[in-house]
Amino acid sequence: MKIYGIYMDRPLSQEENERFMSFISPEKREKCRRFYHKEDAHRTLLGDVLVRSVISRQYQLDKSDIRFSTQEYGKPCIPDLPDAHFNISHSGRWVICAFDSQPIGIDIEKTKPISLEIAKRFFSKTEYSDLLAKDKDEQTDYFYHLWSMKESFIKQEGKGLSLPLDSFSVRLHQDGQVSIELPDSHSPCYIKTYEVDPGYKMAVCAAHPDFPEDITMVSYEELL
């Protein structure tokens, strides 16, 4: 398993944008052009090119030759490389991607003030109770820990919104370990959280517990 991250410390230059756009599919180029906010376009573009960059090095392929598709519930995949599993997430200034030989999910969230009503509506009873038990000044952080962990699990499953958020429970313990409460019939999975930046929460979900200790940072220049 490998996890890569791009920190968008500056906007893409026109030259970088044009070069990256040349790597991606016509459909993705059109999607990027339709974004109202340039930052949204850049996040989407960088996520696509990051995957292409990693896959091209691993399999000796040209970036522009990699063909993406989607699975039944919309999870991106590479049909020609069925063992190359990946997942992308972006929020704020971060674009991150996880790679593994088995299905994997990743999520990053920029924290902001929350309403506990959202937690009551979407979280399991156990998770909501855990959240309420936190001190007031810890509740926002724990909310985003829960949200990113749950999103990473849903993305690892690859079933999208067909899997209700309250159908399973996650808990982040004081020692940093994560426990998951799943139906007995469900195959084992594991979650690890990462502290990449103050004001962000990130989690990865995989079919095995062999997580890297850190993420590998990638610069714009390394993608060219």
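Yeah, the Cβs are placed from backbone N, Cα and C, and that goes for glycine too.
Classification of GLU151 (mutagenesis position) by DSSP places it within a helix. Note on GLU151 (mutagenesis position): other Cβ atoms within 10 Å of its Cβ, all shown chains, come to 19. What Swiss-Prot records for ASP107, GLU109, GLU151 is Mg(2+) binding site.
In sequence order, ASN87, ALA98, GLU151, SER152, PHE153, ILE154, LYS155, GLN156, GLU157, GLY158, VAL204, CYS205, ALA206 make up the list of same-chain residues 6 or more apart from GLY105 (mutagenesis position) whose Cβ falls under 8 Å from its Cβ. According to Swiss-Prot, the mutagenesis experiment GLY105 to Ala carries this note: Almost no activity.
Quoted from Swiss-Prot, the note on the mutagenesis of GLY105 to Asp is: Loss of activity.
Swiss-Prot gives this note for the published mutagenesis ASP107 to Ala: Loss of activity. A simple way to gauge crowding: the CB of ASP107 (mutagenesis position) has 27 other CB atoms within 10 angstroms, across all the protein chains here. ASP107 (mutagenesis position) falls within a strand when secondary structure is assigned with DSSP.
Where Swiss-Prot documents TRP147 to Phe as a mutagenesis experiment, the accompanying text is: 5-fold reduction in activity, but no change in substrate affinity.
Using a 10 Å Cβ-Cβ cutoff, TRP147 (mutagenesis position) registers 23 neighbours. Here the residue is the original one, but Swiss-Prot notes a mutagenesis experiment at this spot, TRP147 to Ala: 24-fold reduction in activity, but no change in substrate affinity.
Record note (Swiss-Prot) on the mutagenesis of GLU151 to Ala: Loss of activity.
Around CYS97 (variant position), the same-chain residues six or more apart in sequence whose CB sits under 8 Å from its CB are ILE3, TYR4, GLY5, GLY47, LEU50, VAL51, VAL54, PHE86, ASN87, ILE88, SER89, ILE106, listed in sequence order. DSSP assigns CYS97 (variant position) to a strand in the three-state reduction. Here the residue is the original one, but Swiss-Prot notes a natural variant at this spot, CYS97 to Gly: In strain: oKB105.
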Near-site residues: Mg(2+), ref ASP107, GLU109, GLU151, CB cutoff 8 A to centroid: SER89, SER91, ILE108, TYR144, TRP147, SER148, MET149, LYS150, SER152, LYS201, MET202, ALA203
Cα-Cα distance linking GLU109 (Mg(2+) binding site) and TRP147 (mutagenesis position), given in Å to the nearest integer: 8
